[in-house]
Amino acid sequence: MLFTVSCSKMSSIVDRDDSSIFDGLVEEDDKDKAKRVSRNKSEKKRRDQFNVLIKELGSMLPGNARKMDKSTVLQKSIDFLRKHKEITAQSDASEIRQDWKPTFLSNEEFTQLMLEALDGFFLAIMTDGSIIYVSESVTSLLEHLPSDLVDQSIFNFIPEGEHSEVYKILSTHLLESDSLTPEYLKSKNQLEFCCHMLRGTIDPKEPSTYEYVKFIGNFKSLNSVSSSAHNGFEGTIQRTHRPSYEDRVCFVATVRLATPQFIKEMCTVEEPNEEFTSRHSLEWKFLFLDHRAPPIIGYLPFEVLGTSGYDYYHVDDLENLAKCHEHLMQYGKGKSCYYRFLTKGQQWIWLQTHYYITYHQWNSRPEFIVCTHTVVSYAEVRAERRRELGIEESLPETAADKSQDSGSDNRINTVSLKEALERFDHSPTPSASSRSSRKSSHTAVSDPSSTPTKIPTDTSTPPRQHLPAHEKMVQRRSSFSSQSINSQSVGSSLTQPVMSQATNLPIPQGMSQFQFSAQLGAMQHLKDQLEQRTRMIEANIHRQQEELRKIQEQLQMVHGQGLQMFLQQSNPGLNFGSVQLSSGNSSNIQQLAPINMQGQVVPTNQIQSGMNTGHIGTTQHMIQQQTLQSTSTQSQQNVLSGHSQQTSLPSQTQSTLTAPLYNTMVISQPAAGSMVQIPSSMPQNSTQSAAVTTFTQDRQIRFSQGQQLVTKLVTAPVACGAVMVPSTMLMGQVVTAYPTFATQQQQSQTLSVTQQQQQQSSQEQQLTSVQQPSQAQLTQPPQQFLQTSRLLHGNPSTQLILSAAFPLQQSTFPQSHHQQHQSQQQQQLSRHRTDSLPDPSKVQPQ
C-alpha cells in the first residue's frame with residue numbers, strides 16, 4: 001500500500017518536471033527568435049544607411065556618368081581627399097601668416113591695401129628693361145594706366161641721365177653668379193635702388209614731371225615659380241612672350257614714392273557703372289543720400305546731410321562744375337562733366353552726374369534737384385579729355401602675334417609712315433596722344449640726392465619731342481576727320497597727293513612688302529573717309545539748295561501774283577478780279593479797268609450801261625485784269641467827261657495794293673439797315689495796283705489809298721422777309737444781284753449796288769450811242785439771269801441762290817419807289833434813289 005502510494009507520487013513528480021522543461025525550452029526559443037529578428041532589423045537598417053551614404057558620395061564625385069560600385073566610389077573619394085590635402089599643404093606654405101593679416105581679407109585684397117598704404121605699386125621688368133607687369137595702383141600714384149607701361153621699356157620713363165645707371169644695376173647684378181641656383185634666388189638677389197619716373201598727364205603738351213621713387217625687389221626665375229605662387233601674375237604675360245621668358249629672370253619690385261601723397265586718386269573701379277542717388281536743394285546742399293552711396297564714397301547719409309556738395313569737389317573741377325550747374329538752372333536737366341569727389345578715406349573718385357529739377361505739383365515752383373551719380377574710371381576720363389583736346393587714344397603697339405624682337409620692325413614702319421605723312425603735310429604737328437608709344441625721353445636730371453621729388457622738364461631739352469610717327473598719323477587723322485570739306489574738288493585735291501606720294505615711296509631695307517602695304521592700306525582708308533565725308537557734304541548742299549529754290553518759288557507766288565478769285569465750274573456767277581483804284585478824285589478820267597467775263601474783255605462803262613439796260617450775262621471763268629484797249633479807252637473818256645461825279649480808275653500806280661473781295665452776301669429785309677459795309681484785306685501785288693473803294697449812299701465813288709476796302713450797299717426793302725447773311729465763311733466770289741422792281745412778290749431777294757450817278761436822258765442816249773462799238777464784245781441774249789450757287793457750311797444739299805432779272809419794263813422803277821415807305825430810314829434812301837433814277841421811257845434795249 002505504501003509502495004503504491006510512493007509510486008504514484010514519483011510518477012506525478014516526473015510529469016511535472018517534464019512539463020516545466022518543455023515550457024522552458026519554448027520560452028528560450030521565443031527569446032532567440034526575438035533577438036534574431038531585432039538583429040536582422042538593425043543590420044538591414046545599417047546596410048540601408050550605408051548604401052545611402054555611398055550613393056551620396058558617388059554623386060559628389062566627378063565623372064559619375066556610369067554607375068559605380070561601392071569600392072570604386074570609396075577609391076575615388078580617397079584620391080580626391082589625398083589631392084585636396086596636397087593642395088591645402090601647398091597653399092598653407094604660400095599663405096600669409098595669420099598673425100599680421102586679417103582673416104576676412106584675401107591675399108589679393110591685403111596686397112592691394114598694403115600697396116596703397118606704402119604708396120607703391122608692383123613692377124616686373126626683364127633684365128633688358130622690358131616691362132611685363134604693372135599693378136593697377138600705378139594710376140593713383142603716377143597717373144599712368146597699366147597699358148601705358150606694359151610691353152614698354154623702363155628707360156622710356158626714366159630721365160636720360162639715369163639710363164646708364166639703371167641698366168648697369170639690372171644687368172651686372174646677375175653676372176655675379178653664372179648659375180641661378182635656388183639658394184642664390186632666395187638669399188643673395190635682394191636689390192634696392194632709387195631713380196626718377198615720369199608722371200603721366202592727360203594733355204601730352206604739358207611739361208613733363210618726374211617723381212623720385214625707390215625700387216625694392218629681387219630676381220625671380222619664371223620657370224622656378226610654382227603655379228600657385230604666381231598669384232595671377234602668369235596671366236598677365238602675353239602668350240607669345242612666355243616661351244622666351246621660361247628660362248629667363250625678371251626683376252619683381254615694389255616701387256614706392258619717396259614722398260608719400262596725402263590724397264590720392266581712386267582710379268580702380270572693380271564694378272563698373274556703380275551709381276547712387278542723392279537729392280540737393282537749389283543751393284546744392286545734400287537733402288538725401290540713398291543706401292548705395294556708403295560703399296562707394298564712404299559717407300553715411302547723416303554725415304553729408306546739410307553740407308554743400310562743393311565741399312567734396314576737387315578745386316580743379318569747380319569751374320567746370322559751376323558751368324554745368326548754370327546749365328541745369330537754365331534748362332532744368334542735364335549731365336555734368338567728369339569730376340573728382342573726395343571720399344571718406346581721403347581719396348579722389350571720378351564721378352559723372354545726371355540731374356534734373358523737380359517742381360511742386362500745385363504751384364510749379366522748383367523744389368529740389370535729383371542727382372544720379374555714376375562712377376567712372378580714369379581711363380574713360382582721360383580718353384574723354386583727350387578727345388576734347390582733339391587727340392585720339394592709341395592702342396598698345398604690340399599685338400598677340402608679335403614677339404619681343406618685332407620692336408625694330410615697328411620702328412621702321414613708323415619712320416616710313418612718318419615720311420609719307422610729312423610729304424602729305426609739311427606743317428609740324430604737336431605731340432601725339434598716348435604716352436604708351438613713347439620710346440625715348442630726353443631730360444637732364446641732376447643727382448637724385450640734390451633734386452626735389454618732382455622735377456619739371458628742362459625747356460631747352462623737351463623730353464617728348466621725338467615721337468613715333470604713328471602717333472602723328474593718329475593726330476592728323478583726327479584733325480582731318482574734324483574738318484568740313486565743302487566740295488569734291490577739295491577732297492580730291494587733299495587725298496590724291498597722299499596716294500601718289502605714298503605709292504612713290506621707296507620700301508626701306510629690312511621692311512617687308514606686307515608691312516608697306518599695310519601703310520598704304522591706312523592711307524587708302526584715310527582717303528576713303530575723306531571722299532565719303534565730301535559726298536555727304538555735297539548731298540547736304542544740294543538738298544539745301546533745292547529747299548531754298550522751293551521757298552523762293554513760294555514767295556514769288558505769294559508776292560508776285562495779284563488778286564485772283566476762282567469760280568467753281570458747277571456754280572457760274574460774277575467775279576471781280578483785281579480792281580485798281582487811284583487815290584483821290586480827279587477831273588480827268590485816265591483809264592478804266594476792264595472786267596473779263598468768260599474770257600471776254602468788258603470795260604467798266606459797258607458794265608454800267610449794262611446795269612442800266614439789264615444786259616449782264618452769266619460768267620463761268622475767273623475775272624482777269626488785262627490791258628485796256630485804246631478804242632474802248634477813248635470812248636469811255638468821251639462819254640464820262642461830262643459827268644458831275646467823276647470816276648478815276650488808273651491801270652497802274654506806284655506803291656499800290658490789290659484788294660481781294662471776300663464775299664459778303666446781303667439779302668435785304670425790312671427791319672435791317674440800309675447800309676452794309678464789307679471789309680476786305682489787301683495783300684501786296686508786285687505788278688498790279690489797287691486802292692480803297694468807298695461806295696456811299698449819295699452814289700459817289702471815291703477812291704483813296706488804305707488797307708481796307710469798305711463797300712456800302714444800299715438794300716431795298718421788299719414785301720417778304722429777307723435775311724442778311726454774311727458769307728465770309730463761304731470764301732467765294734462777290735455775287736451782286738442788281739435790283740429788279742417787279743410787281744410779283746416772288747422776286748423778294750434784291751441787292752442794289754449804286755456804282756455811279758445816273759445821268760440825264762440826253763447823256764444816257766449819248767452813252768448808249770458811244771458804247772455801241774465796245775458793246776460788240778458782249779454776245780449775250782437780251783434776257784439774262786445772274787445766278788450763283790453757294791454751299792452753306794459745306795452742305796451740298798443746302799444752297800443759297802440769288803437770282804435777279806433785268807426786264808425792260810417801265811413799271812419797275814415806280815414799283816420800287818412805292819415800296820420804300822415802310823420806315824423813316826428807308827424813306828430817305830428811297831428819296832436818294834428816286835433822284836438818281838433816269839426816266840424809264842428813255843431807256844432803250846440793247
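Placed from the backbone N, Cα and C atoms, the Cβ positions cover glycine too.
So, quick note: what you're seeing has the original residues, none of the substitutions.
Lifted from Swiss-Prot, the feature list:
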type	residues	note
DOMAIN	34-84	domain 'bHLH'
DOMAIN	107-177	domain 'PAS 1'
DOMAIN	262-332	domain 'PAS 2'
DOMAIN	336-379	domain 'PAC'
MUTAGEN	S38 to E	Phosphomimetic mutant with no effect on DNA binding or CLOCK-BMAL1 transcriptional activity
MUTAGEN	S42 to E	Phosphomimetic mutant with no effect on DNA binding or CLOCK-BMAL1 transcriptional activity
MUTAGEN	F50 to M	No effect on BMAL1 binding
MUTAGEN	H84 to L	Impaired BMAL1 binding
MUTAGEN	E116 to K	3-fold increase in PER1 reporter activity by CLOCK-BMAL1. Some reduction of CRY1 inhibition of CLOCK-BMAL1 transcriptional activity; when associated with K-367 and L-601
MUTAGEN	G332 to E	3-fold increase in PER1 reporter activity by CLOCK-BMAL1. Some reduction of CRY1 inhibition of CLOCK-BMAL1 transcriptional activity; when associated with L-840
MUTAGEN	H360 to Y	3-fold increase in PER1 reporter activity by CLOCK-BMAL1. Some reduction of CRY1 inhibition of CLOCK-BMAL1 transcriptional activity
MUTAGEN	E367 to K	3-fold increase in PER1 reporter activity by CLOCK-BMAL1. Some reduction of CRY1 inhibition of CLOCK-BMAL1 transcriptional activity; when associated with E-116 and L-601
MUTAGEN	T451 to F	Significant loss in phosphorylation
MUTAGEN	T461 to F	Significant loss in phosphorylation
MUTAGEN	P840 to L	3-fold increase in PER1 reporter activity by CLOCK-BMAL1. Some reduction of CRY1 inhibition of CLOCK-BMAL1 transcriptional activity; when associated with E-332
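Location within the structure of each feature annotated in Swiss-Prot.
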{"residue": "S38", "record": "mutagenesis position", "Cβ within 10 Å": "10"}
{"residue": "S42", "record": "mutagenesis position", "Cβ within 10 Å": "10"}
{"residue": "F50", "record": "mutagenesis position", "Cβ within 10 Å": "11"}
{"residue": "H84", "record": "mutagenesis position", "Cβ within 10 Å": "10"}
{"residue": "E116", "record": "mutagenesis position", "Cβ within 10 Å": "18"}
{"residue": "G332", "record": "mutagenesis position", "Cβ within 10 Å": "14"}
{"residue": "H360", "record": "mutagenesis position", "Cβ within 10 Å": "9"}
{"residue": "E367", "record": "mutagenesis position", "Cβ within 10 Å": "15"}
Same-chain residues near the domain 'PAC' (336-379), Cβ under 8 Å, at least 6 residues beyond its ends: 139-140, 143, 145, 262-269, 272-282, 284, 287, 293, 296-299, 303, 312-314, 316-317, 320-321, 324-325, 328-329, 385
Among E116, G332, H360, E367, which are recorded as mutagenesis positions, the nearest neighbour of S38 (mutagenesis position) by Cα: E116
Tally of DSSP helical, extended and coil residues in the domain 'PAS 2' (262-332): 29 helix, 16 strand, 26 coil
The domain 'bHLH' (34-84): DSSP-derived helix, strand, coil residue counts: 42 helix, 0 strand, 9 coil
E116 (mutagenesis position) versus mutagenesis positions F50, G332, H360 - nearest by Cα: G332
Mutagenesis positions near H360 (mutagenesis position), in sequence order, restricted to S42, F50, H84, E367 and a 10 Å Cα cut-off: E367
Averaged pLDDT score, the domain 'PAS 2' (262-332): 86
Integer Å distance between the CA atoms belonging to S42 (mutagenesis position) and G332 (mutagenesis position): 81
Integer Cα-Cα distance in angstrom, S42 (mutagenesis position) to F50 (mutagenesis position): 12
Distance [Cα-Cα, Å, rounded] between E367 (mutagenesis position) and F50 (mutagenesis position): 71
DSSP helix/strand/coil residue counts for the domain 'PAS 1' (107-177): 42 helix, 13 strand, 16 coil
